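Written below as structure tokens is the structure these notes are about.
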Amino acid sequence: MKGDSRHLNEEEGASGYEECIIVNGNFSDQSSDTKDAPSPPVLEAICTEPVCTPETRGRRSSSRLSKREVSSLLNYTQDMTGDGDRDDEVDDGNGSDILMPKLTRETKDTRTRSESPAVRTRHSNGTSSLERQRASPRITRGRQGRHHVQEYPVEFPATRSRRRRASSSASTPWSSPASVDFMEEVTPKSVSTPSVDLSQDGDQEGMDTTQVDAESRDGDSTEYQDDKEFGIGDLVWGKIKGFSWWPAMVVSWKATSKRQAMPGMRWVQWFGDGKFSEISADKLVALGLFSQHFNLATFNKLVSYRKAMYHTLEKARVRAGKTFSSSPGESLEDQLKPMLEWAHGGFKPTGIEGLKPNKKQPVVNKSKVRRSDSRNLEPRRRENKSRRRTTNDSAASESPPPKRLKTNSYGGKDRGEDEESRERMASEVTNNKGNLEDRCLSCGKKNPVSFHPLFEGGLCQSCRDRFLELFYMYDEDGYQSYCTVCCEGRELLLCSNTSCCRCFCVECLEVLVGAGTAEDAKLQEPWSCYMCLPQRCHGVLRRRKDWNMRLQDFFTTDPDLEEFEPPKLYPAIPAAKRRPIRVLSLFDGIATGYLVLKELGIKVEKYIASEVCAESIAVGTVKHEGQIKYVNDVRKITKKNIEEWGPFDLVIGGSPCNDLSNVNPARKGLYEGTGRLFFEFYHLLNYTRPKEGDNRPFFWMFENVVAMKVNDKKDISRFLACNPVMIDAIKVSAAHRARYFWGNLPGMNRPVMASKNDKLELQDCLEFSRTAKLKKVQTITTKSNSIRQGKNQLFPVVMNGKDDVLWCTELERIFGFPAHYTDVSNMGRGARQKLLGRSWSVPVIRHLFAPLKDYFACE
């Protein structure tokens, strides 16, 4: 993973975070009731459920750009950067691939002072430090109420990544005004356009109006008289340590309702979220130096950055007297095209002089402001989970870095209070005045509600929820997306061990291990993380002896999960009375369920499969010689169909995870998009259940990703009336693949044990004369770049002295399939990997299905 920034990767057909609008009922789009009315299965599921929570009403609508529109939007930028030769595949979530350009131009000044030449940082943007927080459109994890400054739009950016996440600006385009989250944005009336309505949303009550006009400017003639550049009203690029350049405007201290700026400092208001920051004048440059500081990676990735660019250039356009033609209904991207060309061309004809403020013009954007103190910034940090990582492209073009950091916006909030609390905790524990188990290891709060699974210490409610959601989220390079200790962090150090996927944030190292530890770690190469080192204790960071068991317990014994009645237990059937099994498989994929049943020797009387992918159907039909009966799209299956095909003894399925996975920036949640397909499984499951008085054994199983929102997980559990178990395929295969499984299969929560035939190491899966460079690989997804491993994106295999990717037959063995299982209908390598990336791990399903041998006839 080399480049100026690195973006979150998808974990399972989903990708990168952008602007998610589902807000647990607090903010939804304003589309019509008819449009947002749930499908009959959803209505049935909701009506069947006695409790209808606000989460069920979250809505989000989105639109997508065509490839042609995306290409036209980015062509001029590629020309200026001189790149575009190498493109990464970007999955828009609908099965189409979009080619996005990579940036080889080095983003200026993206390194922090603390970095050594051997260390490359990966920045993600979205927020800044301290003042630079965006309000999260989703309120979860028991955080404090949402109070945020609502001013001129801005969000702190990330610098450019050469390896793009699966979802980019192309796949997550600017939504229609009715559905875009503008909770922190109000467009000045003077710069509004008829084509794109960027006015404030309806969630801006109780805000003050801040207007600074020419009179206030004249009255501040003595402000900023320190022989430094930039006065009130100047349009600038600002730089905060750890983040890339972001557009802003110099304002008077009176506009901030704070104190006067210190000598050599300037108050600036960031475009995008309207926050104010006091920043050194030496870290400001004129907006006229546009090409040197414009960040193509962030523009392609972040809606907030495009919004900031729009308002910045609209302000510049007004000052320069520049006009652009537009047509009604024109998208934001279309309006930005000529604006960006104008900016990259030097703001001709007026040039930089035309951008200077006119004393007759307002010098602060006429935007509504909601005041809040730092305590109310807490929920804001979660908005941009699309955390971008930045690296230095020029170095990347020469050779892979020996060591990299990744920097993200998730920890960009003001963590001052948390760090002070953790410092006190560390001091007390060091002086034997406190117990780690009595404090939250992530934030330092007292009276934790749960234990930390890896290290001695606890977790408070909000940190535990965050841990549940994000611990199994991985980036494109295979590393965890967030810190192993706190599941956030702004700057993350990556373990150098090839088989390790852990990363640790600078904050945790400095507070828990010791001051200066992070700087020392940056200079070490290789650097082994605290999960790999043989020594367990480092400062107050003490690895648990039984961390592997604790980790399993953490995801299966959630104290906040609703207690359900234990599933009905069926006594084992005597061998003489067992009969072949009858199966209904929804979202069947490549017939993993049928394959496992046959491997276990269970006789299958009928296997009815619902699948819409033609390639998957081809695999199942050819490899199982027509023994599988394929039926309609799951949405078209009726109760009458179930009665005709049934009865069934086993119902299995795993609905698409695109709109549930946290790694998807455009995810729509459980109640929209593909997320609502869960309810198709739910209502068909109810149709297949035995009638009252029928005591025949009946089993079912539902699967989905671990990296989903806690509320979605709870809703699924509530409808299915049971809690899930979490199983990671790493225990029985050569690849990570953590999944939740709901169901009533006997012994679902028993320990996972590998069989003698399971291929536990990569070398066991390779063809002759090929050598594995590591024992295990990270989660293999539908993306081709998920094959490369580690922070340097290394090829996992060596053959004849040359590095190589995994072959399709080797991928099949990793998943537990027979070699050439997907080799049908002339499918290419990419298509075969996509089928495998969406499939189940055969050893895991074998582990779950094995108890069925006590109930059904075997061969």
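Note: Cβ is positioned from N, Cα and C throughout, glycine not excepted.
Database features, via Swiss-Prot:
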type: BINDING; residues: D588, G589, I590, A591, T592, E611, D633, V634, R635, R838, S839, W840; note: S-adenosyl-L-methionine binding site
type: DOMAIN; residues: 232-290; note: domain 'PWWP'
type: DOMAIN; residues: 428-560; note: domain 'ADD'
type: DOMAIN; residues: 581-859; note: domain 'SAM-dependent MTase C5-type'
type: MUTAGEN; residues: S277 to P; note: Prevents accumulation in pericentric heterochromatin
type: MUTAGEN; residues: A609 to T; note: Significantly reduces activity
type: MUTAGEN; residues: G669 to S; note: Significantly reduces activity
type: MUTAGEN; residues: L670 to T; note: Significantly reduces activity
type: MUTAGEN; residues: V725 to G; note: Loss of activity
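Spatially, by CA atoms, the recorded positions T592, A609, D633 include one closest to L670 (mutagenesis position), and that is D633. I590 (S-adenosyl-L-methionine binding site) has A609 as its nearest neighbour among the mutagenesis positions S277, A609, G669, V725, going by CA to CA distance. The highest number of surrounding Cβ atoms within 10 Å, among the binding-site residues D588, D633, is found at D588.
Within 10 Å of the C-beta atom of I590 (S-adenosyl-L-methionine binding site) sit 28 other C-beta atoms, taking all shown protein chains into account. In this structure, the CA atom of D633 (S-adenosyl-L-methionine binding site) is 10 Å away from the CA atom of A609 (mutagenesis position).
Across the domain 'PWWP' (232-290), DSSP classifies residues as 8 helix, 25 strand, 26 coil. In terms of DSSP helix, strand and coil, the domain 'ADD' (428-560) has 41 helix, 22 strand, 70 coil.
Cβ neighbours of T592 (S-adenosyl-L-methionine binding site) (same chain, under 8 Å, six or more residues apart in sequence): F817, S839, W840, V842, I845. Local packing around the recorded positions S277, S839 was summarised as the count of other Cβ atoms within 10 Å of each Cβ; on this measure the leading residue is S839. In the structure as shown, the Cβ atom of V725 (mutagenesis position) sits within 10 Å of 20 other Cβ atoms. The Cβ neighbour count for G669 (mutagenesis position), using a 10 Å radius over every protein chain in view, is 26. Of the listed mutagenesis positions, namely A609, L670, the sparsest Cβ surroundings within 10 Å are found at A609. The DSSP secondary structure for T592 (S-adenosyl-L-methionine binding site) is helix.
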